[in-house]
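S.K.: Positions annotated as domain 'FAD-binding FR-type' by Swiss-Prot, on the basis of sequence analysis: 11-123. Per Swiss-Prot, mutagenesis H49 to A is noted as: Similar properties to wild-type. One entry in Swiss-Prot concerns the mutagenesis experiment R63 to A or Q. Its note says: Increased Km values for NADH and increased dissociation constant for NAD(+). Under its mutagenesis entries, Swiss-Prot includes R63 to K with the note: Km values for NADH and Fe(II)-[cytochrome b5 similar to that of wild-type. Taken from Swiss-Prot, the feature FAD binding site covers R63, P64, Y65, V80, K82, Y84, K97, M98, S99, T156. Looking at Swiss-Prot, you'll find the mutagenesis Y65 to A or F noted as follows: Protein destabilized, release of FAD accelerated, and kcat values decreased. What Swiss-Prot notes for the published mutagenesis of T66 to V is this: 10% of wild-type kcat values. Where Swiss-Prot documents K97 to A as a mutagenesis experiment, the accompanying text is: Little effect on absorption or CD spectra. Record note (Swiss-Prot) on the mutagenesis of K97 to R: Little effect on absorption or CD spectra. One entry in Swiss-Prot concerns the mutagenesis experiment S99 to A or V. Its note says: Increased Km values for NADH and increased dissociation constant for NAD(+). Here the residue is the original one, but Swiss-Prot notes a mutagenesis experiment at this spot, S99 to T: Km values for NADH and Fe(II)-[cytochrome b5 similar to that of wild-type.
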Amino acid sequence: STPAITLENPDIKYPLRLIDKEVVNHDTRRFRFALPSPEHILGLPVGQHIYLSARIDGNLVIRPYTPVSSDDDKGFVDLVIKVYFKDTHPKFPAGGKMSQYLESMKIGDTIEFRGPNGLLVYQGKGKFAIRPDKKSSPVIKTVKSVGMIAGGTGITPMLQVIRAIMKDPDDHTVCHLLFANQTEKDILLRPELEELRNEHSARFKLWYTVDRAPEAWDYSQGFVNEEMIRDHLPPPEEEPLVLMCGPPPMIQYACLPNLERVGHPKERCFAF
């Protein structure tokens, strides 16, 4: 029998209950929300995200998240969230509204989920359906390799796609991930990524760059640049799809111009 889908209608908000909260590190948490029954799945195609909405200080706040669980998981959905605490980022003294709200939630509290949302769906075996915009029908792109550039929390949609590819032994798509963070301790989901790399080294290539590198650091330092793209993403000759997710300035100033210099045409670049 097909499992019941939680997100039946993308226009309806579904309240889900917090059932577990795990401290991953100083500012990262894993939140587990119960689906309506133990037999339910979330119903989120690979490549799509959900929106959380909550009334915070009298205002409706809505933020996109990509779960780290999948439709293989019944009865729950997991989100890994970086909490932006107030008074820790000079530019954002108030911190992150939604992440601090999640941090303040108690077991048994509910929050509203809505989705699926997004312009890309991974259909398996190298096949991506991408809508140029909300009104268009999807264009199918089939590739042998995928380049991925993620910044900070932008890793979550990449992990979702990587996991979908790696879990199918008949999917021979090769993923090359370049993952940028401020410091080594900011690397979100590092254990999960390294486990995947160790299990699937032929199909999953992983490279980090950090703004501030520790003394003995085996990877790159600094912003994403042309050299990193040349060295750690598939070559343009393979006609890969290049996926990006991260802060808008990273995509606009670090990714797109350098991808173009290396020879990756805009038509094959997609930003989540």
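Backbone N, Cα and C atoms are what each Cβ position is placed from, and that goes for glycine too.
For all the noted positions, this structure keeps the original residue and models no substitution.
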S.K.: What residues, ordered by sequence, lie under 8 A Cβ-to-Cβ from S99 (mutagenesis position) and sit at least six positions away in the same chain?
M.R.: I81, K82, V83, Y84
S.K.: Could you give the maximum C-alpha to C-alpha distance in Å for the residues R63, P64, Y65, V80, K82, Y84, K97, M98, S99, T156 that bind FAD per the record?
M.R.: 19
S.K.: Could you round the CA separation between K97 (mutagenesis position) and Y65 (mutagenesis position) to a whole angstrom and send it over?
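M.R.: That comes out at 14 Å between the alpha carbons.
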S.K.: To the nearest whole angstrom, state the Cα distance for the pair Y65 (mutagenesis position) and H49 (mutagenesis position).
M.R.: 6
S.K.: Mind checking which of H49, K97 has the fewest other CB atoms within 10 A of its CB? They're the mutagenesis positions.
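M.R.: Each of the mutagenesis positions H49, K97 was scored; lowest Cβ tally within 10 Å is K97.
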S.K.: Name the secondary structure element type, per DSSP in three states, that contains K97 (mutagenesis position).
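M.R.: DSSP call for K97 (mutagenesis position): helix.
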S.K.: Per DSSP, how many helix, strand and coil residues does the domain 'FAD-binding FR-type' (11-123) have?
M.R.: 8 helix, 56 strand, 49 coil
